[in-house]
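Some notes on the structure that comes next.
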Amino acid sequence: MNLSTGIIFCFLILGVSSQRWGTFLKEAGQGAKDMWRAYQDMKEANYRGADKYFHARGNYDAARRGPGGAWAAKVISNARETIQGITDPLFKGMTRDQVREDSKADQFANEWGRSGKDPNHFRPAGLPDKY
């Protein structure tokens, strides 16, 4: 595939006008960093019941970057849920029904954050203010 075909393909797939592709990619990169930061904070906090808060917060922060950030948050969230659908039964001993319910709740929190709603709705009592 030559370069021009690749660029046109990206514009069609990403749904971005040629005038905004640079901004979109910048927002997507920043959104990916927001998602990574929320994931790192979740691991650091290691706080029972806080995972939905971090899902919502990562998506919220990323989506605030703009369309590119919202796109990155959705792609990352969907990929994460797909991977967890495979690994959770193997490594956490979860049943398919448990995985399905957890994924549904995670996706609800993801969409909550991406839609601009306050992620603190999912914040558990006692989670340190640092987060």
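Glycine is no exception: its Cβ is also placed from the backbone N, Cα and C atoms.
Sequence unchanged from the original; the noted substitutions are absent.
For R48 to K, Swiss-Prot lists a natural variant annotated as follows: In allele SAA3.2. Summarising the environment of R48 (variant position), the number of other Cβ atoms within 10 Å of its Cβ, over all protein chains shown, is 9.
As a natural variant entry, R64 to Q appears in Swiss-Prot alongside the note: In allele SAA3.2. Note: R64 (variant position) has non-local neighbours G116, i.e. same-chain residues 6+ apart with C-beta under 8 A of its own C-beta. Secondary structure at R64 (variant position), as computed by DSSP, is coil.
For G93 (variant position), applying a Cβ distance below 8 Å and a minimum sequence separation of six or more within one chain yields no residues. Under the heading of natural variants, Swiss-Prot lists G93 to C and annotates it as follows: In allele SAA3.2.
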